[in-house]
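Per Swiss-Prot, the features are as follows:
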- G22, D23, V24, K25, N26, G27, K28, S29: ATP binding site (BINDING)
- 81-208: domain 'PID' (DOMAIN)
- S48 to D: In 2S-D; phosphomimetic mutant that displays reduced cortical localization but no significant decrease in phospholipid binding; when associated with D-52 (MUTAGEN)
- S48 to A: In 2S-A; loss of phosphorylation. In the presence of aPKC remains localized to the cell cortex and does not display any decrease in phospholipid binding; when associated with A-52 (MUTAGEN)
- S52 to A: In 2S-A; loss of phosphorylation. In the presence of aPKC remains localized to the cell cortex and does not display any decrease in phospholipid binding; when associated with A-48 (MUTAGEN)
- S52 to D: In 2S-D; phosphomimetic mutant that displays reduced cortical localization but no significant decrease in phospholipid binding; when associated with D-48 (MUTAGEN)
- I144 to A: Loss of binding affinity to Nak and drop in binding to single helical peptide (MUTAGEN)
- V147 to A: Loss of binding affinity to Nak and drop in binding to single helical peptide (MUTAGEN)
- F149 to V: Loss of binding affinity to Nak and single helical peptide (MUTAGEN)
- F195 to V: Loss of binding affinity to Nak and single helical peptide (MUTAGEN)
Amino acid sequence: MGNSSSHTHEPLERGFTRGKFGDVKNGKSASFRFSKKSPKKMDRLRRSFRDSFRRRKDRVPESSKPHQWQADEEAVRSATCSFSVKYLGCVEVFESRGMQVCEEALKVLRQSRRRPVRGLLHVSGDGLRVVDDETKGLIVDQTIEKVSFCAPDRNHERGFSYICRDGTTRRWMCHGFLACKDSGERLSHAVGCAFAVCLERKQRRDKECGVTMTFDTKNSTFTRTGSFRQQTLTERLAMATVGTNERSVDGPGSAMPGPPAATVKPFNPFAIERPHATPNMLERQSSFRLSTIGSQSPFKRQMSLRINDLPSNADRQRAFLTAAAGNPMQTPLRSVSPIAEVSPAKSAGADPLSAAAVAADSVSQLCQELSQGLSLLTQTDALLAAGEDLNFNNNRSINQNIIAAEKQVQHVHSYAPPTAQVTPRVASTTPTYQTLHSQSPSRSEQSIETSTELPNAEQWLGHVVRSTSPAAPKRPTYLANVGRAQTLASGTGAAVGGGGPDDPFDAEWVANVAAAKQLSPDLPIPSTARSPLARHSTNPFISPPKAPAQSFQVQL
């Protein structure tokens with residue numbers, strides 16, 4: 001007891017102080033038991049004792065497990081191969097292949113402070129996929145065609161990485177992994193098996209497709225042979241059956257190419273056949289070919305709308321070639337006459353102003369006659385409606401109607417169609433209202449040589465004026481019917497006694513006068529031998545007499 005030092009029995013809590021919240025803090029004057037460290041030699045001794053009492057597993061290298069690698073190849077082909085890994089992330093590299101590039105990328109990823117993600121690496125012939133263990137989310141989904149290189153890490157046993165092309169940024173990226181239970185060599189072997197499966201599928205597609213391409217450097221042209229048509233399911237099953245039969249042959253010498261398996265088309269009586277296109281529709285053409293186009297169809301042409309095939313362009317080209325050959329095409333006459341123009345031959349040797357004035361006077365005359373005829377039609381309807389109330393005692397009105405009947409007969413025999421060279425002049429008239437005989441206006445015609453007819457527009461207007469007959473009365477009466485009959489019957493007798501110019505608008509007054517004569521025979525009958533100068537015109541449009549005025553002038 002005396003040999004022991006005084007400090008061997010110090011309390012364990014000496015040197016410990018409690019904080020504000022009751023926690024224990026270790027100060028500088030802590031207990032010797034907690035502050036004194038063991039020497040390094042003692043640590044080595046303890047470690048050796050622990051290792052000796054533990055059963056240590058023998059380390060077997062991955063190269064001595066070929067049976068597991070064969071199982072990995074079958075698992076890759078069946079898309080059931082998976083490894084537990086830690087995904088370190090990805091980093092950009094500047095080369096598409098090389099073990100040194102992969103090792104440098106893995107070194108950078110291990111030194112980074114990024115926490116690795118535990119996941120499951122699925123390897124198949126389609127691609128590489130990494131699924132998070134906790135969230136089951138897809139971390140990496142890489143198609144096997146975009147992977148350019150893969151290799152294990154020579155500095156780390158469980159390291160593995162591959163280089164691929166990023167689809168968005170088009171950069172070379174290196175993805176790093178650390179295998180949890182397996183080595184990096186096994187992961188690299190599995191990815192190599194995925195490369196082989198992808199290559200076999202591509203070669204099989206090319207063989208089934210049968211498309212070959214050749215490039216001619218002289219013409220810089222590509223030549224494709226074959227078709228990209230995909231085989232049907234029946235054809236694929238037949239090919240698989242043939243391949244199985246060939247592999248099942250025992251000896252290599254007895255392998256004989258047998259006939260292809262006959263494919264039996266299944267028959268379903270309830271199936272409706274799919275509609276197919278006709279052979280005409282499958283022909284290569286510039287436009288879709290329809291059946292015979294009817295008259296009611298909006299499609300009228302059986303050809304494509306090429307520039308050279310248009311009817312307008314074809315006619316224009318044919319006309320140009322015909323004109324160039326010296327045989328101009330004869331265009332058909334138009335149904336509507338064009339606007340008449342004054343010919344320079346018409347005014348040859350004469351003053352052009354006088355010729356234009358003559359043409360303007362003829363047009364003005366026709367317009368005046370047309371307006372007078374329209375006004376007369378309206379007044380005739382009103383007169384026939386009140387025919388029953390006519391005052392037969394008015395001698396002045398009766399005599400005027402009789403004179404108008406005589407002038408109508410003269411108009412039938414002496415009226416001539418106007419021409420462009422005739423200038424009508426109306427003489428001054430002085431009607432007398434006290435006597436029964438009145439002086440009728442006389443029209444003198446200037447004899448001018450007729451060279452040409454009127455233009456088409458003037459001919460049409462003159463034809464309308466000559467052929468227009470008064471409209472039938474709304475309420476036809478006996479007086480009107482008898483008047484028309486008397487007018488036609490008395491035309492011959494009136495033509496003998498009366499001669500001279502006629503007024504075309506006096507013919508409408510004869511009907512009422514003839515009817516009045518038949519109903520009242522006591523009325524005085526005018527003499528047929530009366531001079532034309534002693535008669536008074538019954539035309540209400542030219543009395544009181546005035547000089548003809550030019551209403552308007554048209555310069556053609």
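Just so you know, glycine gets a Cβ as well, placed from its N, Cα and C.
Here the features listed in Swiss-Prot are painted onto the structure.
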residue : record               : DSSP (3 states)
S48     : mutagenesis position : helix
I144    : mutagenesis position : helix
F149    : mutagenesis position : strand
F195    : mutagenesis position : helix
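In sequence order, S124, G125, D126, G127, L128, A194, F195, C198 constitute the residues six or more apart from I144 (mutagenesis position) in its chain with CB-CB distances below 8 Å. Considering only the mutagenesis positions F149, F195, the Cβ with the fewest other Cβ atoms within 10 Å is that of F195. Counting Cβ atoms from all protein chains shown, V147 (mutagenesis position) has 19 others lying within 10 Å of its own Cβ. Put simply, S48 (mutagenesis position) is 44 Å from F149 (mutagenesis position) when counted between their Cα atoms. Straight-line distance linking the Cα atoms of V147 (mutagenesis position) and S52 (mutagenesis position), rounded to a whole number, equals 47 Å. Mean pLDDT for the domain 'PID' (81-208) in the predicted structure: 90.
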